[in-house]
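Participant: I am attaching a structure below and will ask some questions about it afterwards.
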Amino acid sequence: MKKTQRKEIENVTNITGVRQIELWRRDDLQHPRLDEVAEEVPVALVYNGISHVVMMASPKDLEYFALGFSLSEGIIESPRDIFGMDVVPSCNGLEVQIELSSRRFMGLKERRRALAGRTGCGVCGVEQLNDIGKPVQPLPFTQTFDLNKLDDALRHLNDFQPVGQLTGCTHAAAWMLPSGELVGGHEDVGRHVALDKLLGRRSQEGESWQQGAVLVSSRASYEMVQKSAMCGVEILFAVSAATTLAVEVAERCNLTLVGFCKPGRATVYTHPQRLSN
């Protein structure tokens, strides 16, 4: 690889996800000021030279995003199915170029779809309505969680949103231990992308999906439930509400879904047997 190209790639992967722009405040429309705004760029996931999906995302931690997306969409079963990965600039955004095993690439080609996604959209561009809600193996019941430990985690979720603290424009997804401690998290302008980044990182580091839960700062859509279940997550906590389809998918795949998570409050939609209070 040429030095100039390598330097360009390093610059791309070291982006902070924040850009300063000129803007005006309501109380002073005569004088512009600089403020931080979250970056949102098109990110294409390219498998073995073929573009599979374009998502709008924050330009950070894209390797984790690509790995998490590949796992949560059933493209791969393990990080070992990916032989290599590079993040490179393209004409209008970024590409994550992924080298899949031959077996996985053949499977991908059989069900290939092209998405032109809105921000973190998990449905845009599916070829048929039947493609929505892929079958998920029912989850086992291997753990419990004390809801009294949730409040402390909620207080620290913002720690994983440095861009969000500057801009007010990102979602977070974090892993919560049974003690309530958050031991890793990611943020993104797209809630699904933030979750994929978390799933990708934990898989890359070989962490177990047992003994813990996912906590997200957003609502719980069916895609969030499905992605979590595809990776073996048994419990999903969301700060906002759940949709009807999210509840249906969670019920079907044995995932414990909890919404409206605030200090002293939580609404359990499915499988409360994993929870105590």
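Numbering starts at 1 and runs along the chain as displayed.
Cβ coordinates are placed from backbone N, Cα and C, and glycine is handled just like the others.
Just so you know, the substitutions we noted aren't modelled in this structure.
Below are the features I grabbed from Swiss-Prot:
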MUTAGEN   Cys121 to Ala  Prevents sulfur transfer from IscS and impairs FDH-H activity
ACT_SITE  Cys121  active site, cysteine persulfide intermediate
MUTAGEN   Cys124 to Ala  Does not affect sulfur transfer from IscS, but abolishes FDH-H activity
MUTAGEN   His171 to Ala  Does not affect overall structural integrity, but cannot promote FDH activity
MUTAGEN   Ser240 to Asp  Strongly impairs FDH activity
MUTAGEN   Phe260 to Asp  Strongly impairs FDH activity
BINDING   Phe260, Cys261, Lys262, Pro263, Gly264, Arg265  Mo-bis(molybdopterin guanine dinucleotide) binding site
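Each of the listed features needs to be described in terms of its position in the shown structure.
Facilitator: In the three-state DSSP classification, His171 (mutagenesis position) falls within a strand.
Within the same chain, the residues at least 6 positions away from Ser240 (mutagenesis position) whose Cβ sits under 8 Å from its Cβ are Ser218, Arg219, Ala220, Gly259, Phe260, listed in sequence order.
Reduced to three states, the DSSP call for Phe260 (mutagenesis position) is strand.
Residues near Lys262 (Mo-bis(molybdopterin guanine dinucleotide) binding site) in space but far in sequence (CB under 8 A, at least 6 apart, same chain), listed by position: Leu154, Val239.
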Participant: For Arg265 (Mo-bis(molybdopterin guanine dinucleotide) binding site), which of the three DSSP-derived states applies: helix, strand, or coil?
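Facilitator: For Arg265 (Mo-bis(molybdopterin guanine dinucleotide) binding site) - judged by DSSP and reduced to three states - the answer is strand.
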Participant: Going by DSSP, is Ser240 (mutagenesis position) part of a helix, a strand, or coil?
Facilitator: coil
Participant: Over all shown protein chains, what is the count of other CB atoms within 10 A of the CB belonging to Arg265 (Mo-bis(molybdopterin guanine dinucleotide) binding site)?
Facilitator: 11
Participant: What Cα-Cα separation, expressed in whole Å, is found between Gly264 (Mo-bis(molybdopterin guanine dinucleotide) binding site) and His171 (mutagenesis position)?
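Facilitator: Answer for this pair: 22 Å between alpha carbons.
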